[in-house]
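**Student:** Got a structure for you, questions after.
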Amino acid sequence: MATKLPLQNSNAANVAKAPAKSRAAAGGKTIEEMYQKKSQLEHILLRPDTYIGSIEKHTQTLWVYEKDEMVQRPVTYVPGLYKIFDEILVNAADNKQRDAKMDSVQVVIDVEQNLISVCNSGAGVPVEIHQEEGIYVPEMIFGHLLTSSNYDDNVKKTTGGRNGYGAKLTNIFSTEFIIETADGKRLKKYKQVFENNMGKKSEPVITKCNKSENWTKVTFKPDLKKFNMTELEDDVVALMSKRVFDIAGCLGKSVKVELNGKQIPVKSFTDYVDLYLSAANKSRTEDPLPRLTEKVNDRWEVCVSLSEGQFQQVSFVNSIATIKGGTHVDYVTSQITNHIVAAVNKKNKNANVKAHNVKNHLWVFVNALIDNPAFDSQTKETLTLRQSSFGSKCELSEDFLKKVGKSGVVENLLSWADFKQNKDLKKSDGAKTGRVLVEKLDDAAEAGGKNSRLCTLILTEGDSAKSLALAGRSVLGNNYCGVFPLRGKLLNVREASTTQITNNKEIENLKKILGLKQNMKYENVNSLRYGQMMIMTDQDHDGSHIKGLLINFIHSFWPSLLQVPSFLVEFITPIVKATRKGTKKVLSFYSMPEYEEWKESLKGNATGWDIKYYKGLGTSTAEEGKEYFSNLGLHKKDFVWEDEQDGEAIELAFSKKKIEARKNWLSSYVPGNHLDQRQPKVTYSDFVNKELILFSMADLQRSIPSMVDGLKPGQRKILFVAFKKIARKEMKVAQLVGYVSLLSAYHHGEQSLASAIIGMAQDYVGSNNINLLLPNGQFGTRTSGGKDSASARYIFTKLSPVTRILFPKDDDLLLDYLNEDGQRIEPTWYMPIIPTVLVNGAEGIGTGWSTFIPNYNPREIVANVRRLLNGESMVPMDPWYRGFKGTIEKTASKEGGCTYTITGLYEEVDETTIRITELPIRRWNDDYKNFLQSLKTDNGAPFFQDVKAYNDEKSVDFDLILSEENMLAARQEGFLKKFKLTTTIATSNMHLFDKKGVIKKYVTPEQILEEFFDLRFEYYEKRKETVVKNMEIELLKLENKARFILAVLSGEIIVNKRKKADIVEDLRQKGFTPFPRKAESVEAAIAGAVDDDAAEEPEEILVDPESSSSYIPGSEYDYLLAMAIASLTIEKVEELLADRDKMIIAVADMKKTTPKSLWLSDLESLDKELEKLDLKDAQVQQAIEAAQKKIRAKSGAAVKVKRQAPKKPAPKKTTKKASESETTEASYSAMDTDNNVAEVVKPKARQGAKKKASESETTEASHSAMDTDNNVAEVVKPKGRQGAKKKAPAAAKEVEEDEMLDLAQRLAQYNFGSAPADSSKTAETSKAIAVDDDDDDVVVEVAPVKKGGRKPAATKAAKPPAAPRKRGKQTVASTEVLAIGVSPEKKVRKMRSSPFNKKSSSVMSRLADNKEEESSENVAGNSSSEKSGGDVSAISRPQRANRRKMTYVLSDSESESANDSEFDDIEDDEDDE
């Protein structure tokens, strides 16, 4: 191997002479002159900017050190000269990283001698000959290019050197360069001199030194000619001196730094930063700049202060001054800006601050040690190394970031944001000009002129109100009156962003019309185009909201205007007008309380008045508009500013910062508190607290349901109309929307109403546990979470059979019905037999509050109600969703509520296939499929090889095909987490309106149930009182009717050929009990009022007719005089007396009945309906599984499962004997937590009627199953009870659902010694003549029988009570439960001219007649019914499933609740109705 020759001297003698030059053919230059090759040394001298930067003078504003302080000023310097000095200085600092014992750096800058020296202690350069290069190491690294100790990138170094130039560049650009070093390890001292730009060198001088001597010193004289300089100028010296201070700041207190023999007074990086801040503070008049410091670790030290409008940074990487920053500065700054952005936007969401905005307000100092740093050039002004290669992390602490946030930067940014916003908003400023072009503005002629202060701008709610205002303006003229219609509600500018405000055309128009200038302080209106703004809106809640938004708009930008007298006024119109019949006397009422007060003063006698409601300005005619403007003093109310409380009230209503205060404001609302519209002035605080609060309460009520019935007002209106219109027959949803608007005074959008109806009928998994309406059509599925429902024009609905059991008709008379526009509408709340808010859950977001209540198992709710009735403690309930096959487990609990984890189901089919068979609640199939398809691997490839969906609208069935590698990755991460098969819900945000209408937070479902229980029990007591009262009235009627008939038959009372008044007087004299009908209330004469109950027969109540004026005179004996002529028979008397005897017994029995018994009876009825739902759900699930098997069989998909996901743990066994009530309750439930039911079997029937049931019972009985297990192998239909062997009657008489049940049916319900006649669905159903009380006054009655008809009632002998009939076996058929059809051949329609010409015989008498008719028509009726298909056979009572008895035990989560961990409250938001 050849020995490598030593390096040659880098002087001109070493350069070989070129051969003789050959001349080029043209151009006067030889080829050699045109194309040259330079040595590296020549290249550096020829192109120095590549290595040391420019050698020309530059002027730049920089920090320099002079006169013992830091100064920022323009500096003229040569960057190349500064760089060669910096290279030697950085080398000295680098030695600290090599030798921690280094303790001093001495710098001398001698201007006179043009000499600079840098000496540092610590390990010197090894004084030893390099074995490969054959020269001493000091000469090698200082005198030969591309030599360095930093070439090994496998070794992480935190020094400045990297490329092998460094000190050699200083040598090259110096006339003299001296290197001296002492190597104590080798006891040698080294000195060598280079001259002529490293072109000449002396031989090294080696001498001995002590072991303790370790240092290195570089002395050089810059070649000033190459920098176009003659001496070291002051600016250059000041810049070099500042660089020495840099080194002192970077090295810290362990190294003493001297400059020209004087120690630098900087012992830490913090001291160094203070030099800058002290200098900056001299020019500040406000508080000194803050200095926030954090030494993150040994490699990172950060200081932060404030800057004004421009980002500043002072940073170092391994002692190198990165004057242009770099990735290390970005790394630190991004953490600070992200924190500040969040803090600013939290304080003012409209600030719209971005990271670069924050950066412009920061001054950041960074001192970092970074492994093997990389820069943009040899000048090393910018670090370019990626953050991941830094070799260390700089994660600023939260405490430090908070301190930065409190340093004033947030306030600075908020001020800057305000300034920017104002600047943007000023672009839309108005001006006092004579003419503005704004669409739909009817400008006043004098607006913007010298009389502008006298002009009034009327702002109306929409175009229709504008028409009224223009009609009224014709009275005043258009010189001083302008009109502008608002398009709906104005933007809440207090919470809007600048972009929203500037893009809002309405606000821009108002500023132009009024001549408003942004944020100007107005002491008067002289500079405006209008001197007064008058708000003219509807007298409803939305109208109040519009007023409030306009007030908020002015207060946000021009609060002083609200203090200008009479600037802001409102124009009010009557809500109700009462006109005296026959005269022109008109009374106007401007508030409902005022009207109610007048109505009460009439004492019910308002028949002489016509009442008209004015809900909107559009109701008033043009003539009325002129009338209003003719008397402006009566209709115009001035808003008055009293004190700062007015401003606080406005902020309370509209500021997001006042959320908690707004909650308290709404909580303290007292119903009935309202503005007195008779006062001429209104303070802003009164407006907010007495009028605007009504809108907020209405908004809240539309969003948060009632604890009592679980309904929002819109849903309650739907149910109110459903009871009237769709109890028996289905109707299009679109039609029902119209009826709800008509009959319940619904004033909002039809689309939201249709959505609410659809929502009440939905029954897919995750929607309702019990849907109150039936979904006859496509009402949405779990495929898209209900969004796939059909248009309201195409789908039908009707009342679900279970709804009337949940909301018994007997309670309707006890409810507090509302009245709007003189129309009787829905009650304040309905009174279900269990808290339906727990059954179907609730969700919503309103003013100040939101709510989320999960669904719970109705079986568990019923069981807990029974426990409360028995004086036992409730069993805690967990959320439950009908049809959901996954698990719901309590994962955390604390005082504020519990958190539950909802988990879907998956199975491992084989090594590469996962089957998902259930998703968490409210995770829909389509969304989930999109999620699966979006999953990617780390390299961007699809995670699954294929996603196969076998699910339908009711089921979940996905097969995920993936590689073995991805299967392993998914298993390691966890299938539940990877495939998002879990979600959480919480009970920490359960807000509801209580029975008094006050918003209240509930912590547990048991708390809701307990509060409901007390109220519901109170209403059962009221129901009993009402039933007893009605029965006693019926008893008196029976006695009076029998006595009346006998008196007529005996001639004691003569009715023919006499005046009614005389007969009434006879009856009064003979002591017959009067039952007058209620007189029509004052609302009966209201224009346009529609009340579907108007056609109902007036209520008859036992009263003293002399003492009340609210009843119709002469009507007190109509119940006798309106009896049919056929009733005047001895048989009828006997029948009435028999009914009376029964009634006496019934009254006595009812008085003995307890409210508890009534409730238990209703719960028993509910249990039966739930069993029908169980059966249907089981059948549906069986059909789903069969269909899925067929789909898989056709597609060839795998059916066998390798491994199944863990099932829900089975309930723990207990040796404790269950209580009797618990055993009974467990036997009711078809909603067991056991998911492995092989067979659903109905129990054997009791003895009942051997009738064939109608076909629809199959449908109704199987309406819905509530088992958590849907894997049912077989469904066995129930057998009917044995009953009387009788045939179907000739014609079943239709009963309107919105009538009360017949008295006999109600009595049977309360007669607990025998089976109820209706609620238990016995074989025999009592029949009554059906009377349609709808508005068209049409009566449906049974026509006479064609053959085998019964004899006239007068010729019949009274029959004793019928003996119990034997009941035959029942089979499930398809007739609706409770439906009594009427044969088409037997129906006749008869128009009645008066609502009072009905038969007035008692309910009991009609019942008795009906039974006789049924008995006499057995044979003929049977054949007739078979032909017509319109008759319905008796329905036997469905029995509970013969399932094993269950006992209630605590689940794992309940028994271990003491160990539950704390969790954070989860607040959910939701939607309107």
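Every residue gets a Cβ built from N, Cα and C, even glycine.
Original residues throughout; no substitutions modelled.
What Swiss-Prot shows for this protein is this:
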type     : residues                                 : note
BINDING  : ASN91, ASN120, 148-150, 161-168, 378-380 : ATP binding site
DOMAIN   : 455-569                                  : domain 'Toprim'
DOMAIN   : 704-1163                                 : domain 'Topo IIA-type catalytic'
ACT_SITE : TYR794                                   : active site, O-(5'-phospho-DNA)-tyrosine intermediate
VARIANT  : LYS1213 to Asn                           : In strain: cv. Kas-1
VARIANT  : ALA1245 to Gly                           : In strain: cv. Kas-1
VARIANT  : GLU1299 to Gly                           : In strain: cv. Kas-1
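Can you tell me where each of these features sits in the structure?
**Tutor:** With a 10 A radius on its CB, ASN91 (ATP binding site) counts 22 other CB atoms from all the protein chains.
Note on the domain 'Toprim' (455-569): DSSP counts are 52 helix, 19 strand, 44 coil.
Around the Cβ of TYR794 (active site, O-(5'-phospho-DNA)-tyrosine intermediate), the same chain contributes LYS732, GLY777, GLN778, each under 8 angstroms and 6 or more positions distant in sequence.
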**Student:** How many other Cβ atoms sit within 10 Å of the Cβ of THR379 (ATP binding site)?
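**Tutor:** For THR379 (ATP binding site), the 10 Å Cβ neighbour count is 21.
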**Student:** On the three-state reduction of DSSP, what should I expect for LYS168 (ATP binding site)?
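**Tutor:** DSSP call for LYS168 (ATP binding site): helix.
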**Student:** So what sits near LYS168 (ATP binding site) in its own chain, CB-to-CB under 8 Å and at least six residues off in sequence?
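**Tutor:** The answer is PHE142, GLY143, HIS144, LEU145, THR147, MET198.
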